[in-house]
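Enquirer: Pulled the feature table from Swiss-Prot, pasting it below:
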type: DOMAIN; residues: 35-142; note: domain 'Ig-like V-type'
type: DOMAIN; residues: 145-232; note: domain 'Ig-like C2-type 1'
type: DOMAIN; residues: 237-317; note: domain 'Ig-like C2-type 2'
type: DOMAIN; residues: 323-413; note: domain 'Ig-like C2-type 3'
type: MUTAGEN; residues: Asn76 to Ala; note: Impairs interaction with HAVCR2
type: MUTAGEN; residues: Gly81 to Ala; note: Impairs interaction with HAVCR2
type: MUTAGEN; residues: Thr457 to Asp; note: Decreases the binding to ANXA2
type: MUTAGEN; residues: Tyr493 to Phe; note: Impairs phosphorylation; when associated with F-520
type: MUTAGEN; residues: Tyr520 to Phe; note: Impairs phosphorylation; when associated with F-493
Amino acid sequence: MGHLSAPLHRVRVPWQGLLLTASLLTFWNPPTTAQLTTESMPFNVAEGKEVLLLVHNLPQQLFGYSWYKGERVDGNRQIVGYAIGTQQATPGPANSGRETIYPNASLLIQNVTQNDTGFYTLQVIKSDLVNEEATGQFHVYPELPKPSISSNNSNPVEDKDAVAFTCEPETQDTTYLWWINNQSLPVSPRLQLSNGNRTLTLLSVTRNDTGPYECEIQNPVSANRSDPVTLNVTYGPDTPTISPSDTYYRPGANLSLSCYAASNPPAQYSWLINGTFQQSTQELFIPNITVNNSGSYTCHANNSVTGCNRTTVKTIIVTELSPVVAKPQIKASKTTVTGDKDSVNLTCSTNDTGISIRWFFKNQSLPSSERMKLSQGNTTLSINPVKREDAGTYWCEVFNPISKNQSDPIMLNVNYNALPQENGLSPGAIAGIVIGVVALVALIAVALACFLHFGKTGRASDQRDLTEHKPSVSNHTQDHSNDPPNKMNEVTYSTLNFEAQQPTQPTSASPSLTATEIIYSEVKKQ
């Protein structure tokens with residue numbers, strides 16, 4: 001049996017492995033009852049790198065140990081054996097020269113390949129000739145190269161073709177991801193993934209699908225992304241537009257028209273005037289135009305790749321009408337009016353001819369109203385009668401097919417002088433109250449005059465009655481001594497009657513005076 005000790009020390013081991021080995025040899029002191037195990041460091045290994053099969057809980061008092069490729073001890077698949085007494089390693093049939101065994105039974109495999117993927121079994125031979133085994137494993141993945149994207153159609157036609165992208169190369173145990181415009185793949189019914197996500201298909205390509213597109217490949221040990229790829233989507237032409245948008249021109253002006261239609265590749269243009277071909281250019285220029293240049297101008301756009309054609313027709317009118325309309329003026333019959341009483345006339349004045357007039361109220365077109373009338377030609381606006389809601393700003397606009405201009409605004413103020421009925425008594429109610437008060441005062445005055453008159457007459461009559469009874473009283477007085485003692489005293493009664501008309505007064509809680517009051521006056525003889 002040959003000795004492996006010399007090759008063992010000639011193997012180049014990275015400094016990380018040497019550091020790990022030193023630590024294992026220095027501090028390894030497993031408990032005697034622990035189970036023998038192995039650990040792959042790392043478990044997932046990149047192809048061309050190295051892996052260490054680290055042993056834990058190695059028993060004491062051993063004769064030696066051996067490593068085997070697979071999940072069981074098989075002499076034909078022995079990698080290496082190690083005798084502790086001689087500290088010599090002996091290669092087995094499965095040894096590739098890339099393996100290194102350490103005194104602590106750990107096994108280092110360098111420059112691994114995908115064929116190294118799998119299980120490895122350690123067998124330890126104890127001094128009591130009882131063997132103990134432990135199995136570990138690791139997986140070797142390729143170091144992924146930079147992928148690339150292939151396409152079945154790099155110049156698809158919009159709304160017609162489909163495009164299939166494929167991420168190359170095909171690699172086992174690899175994940176494929178796609179990116180569009182530096183974003184992960186969106187959810188869309190037009191995007192389909194197949195072949196383990198290696199193939200991305202775009203259905204019914206549009207001009208917005210130009211990209212860029214990228215594919216990324218990943219495995220547990222590496223990742224890489226392709227260079228971006230863009231699509232050259234052919235489309236168009238869309239309906240062309242002619243600029244500028246002006247329709248009216250003055251004689252003597254220069255006519256310069258430009259045509260544009262979105263298209264890929266760029267469209268080819270041609271011009272027709274009144275149906276007659278003029279030239280094959282994108283721009284059309286006619287100097288010093290006259291009224292004879294009025295007519296229909298047609299722009300024709302063509303895409304030779306898509307085979308599509310589009311046209312646009314624009315009408316040009318050359319006229320003597322003023323290209324600039326002067327600013328009009330508004331004149332008002334009055335600017336402050338009384339609501340529901342007054343009317344007002346607003347007149348829009350301009351020196352231009354061949355123009356039209358329209359009116360605006362509070363930044364809006366003049367509303368339709370039976371009270372608002374426009375004269376022929378819209379020169380005068382009449383409002384009759386003016387209402388509260390008619391207050392605000394008015395202005396007029398004069399325009400022709402070439403230009404327009406607006407007047408300064410004018411403010412219409414609407415006043416209301418009548419007192420609102422809901423805030424007090426109506427004028428009729430106030431007049432009724434005044435008349436009632438005057439009538440009441442007159443009745444009281446008449447009643448008082450009657451009372452004073454009848455009162456004076458009553459006092460005079462009473463005075464006469466008293467005078468007539470005085471002699472009797474006197475006689476009774478004089479004859480007092482002659483009266484018999486038992487004779488009753490004579491009593492004379494005077495009656496005063498006062499009659500007065502009761503005046504009309506408002507209803508009151510106090511009782512009314514009686515029509516007649518009787519006063520009795522008693523005169524006794526002494």
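All residue numbers here begin at 1 and follow the chain in the order shown.
Just so you know, glycine gets a Cβ as well, placed from its N, Cα and C.
Heads up, this one's the original sequence, none of the swaps are in it.
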Enquirer: Ten-angstrom check, please: count other Cβ atoms within 10 Å of the Cβ of Gly81 (mutagenesis position), all chains counted.
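Expert: Taking every protein chain into account, the count is 21.
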Enquirer: Could you pull the average pLDDT for the domain 'Ig-like V-type' (35-142)?
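Expert: Within the domain 'Ig-like V-type' (35-142), the model's average pLDDT equals 93.
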Enquirer: Looking at Cβ-Cβ distances, which residues of the chain lie under 8 angstroms from Asn76 (mutagenesis position) while being 6 or more apart from it?
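Expert: Sequence-distant Cβ neighbours: Pro93, Ala94.
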Enquirer: Can you tell me how the residues of the domain 'Ig-like V-type' (35-142) break down into helix, strand and coil by DSSP?
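Expert: The breakdown for the domain 'Ig-like V-type' (35-142) reads 6 helix, 58 strand, 44 coil.
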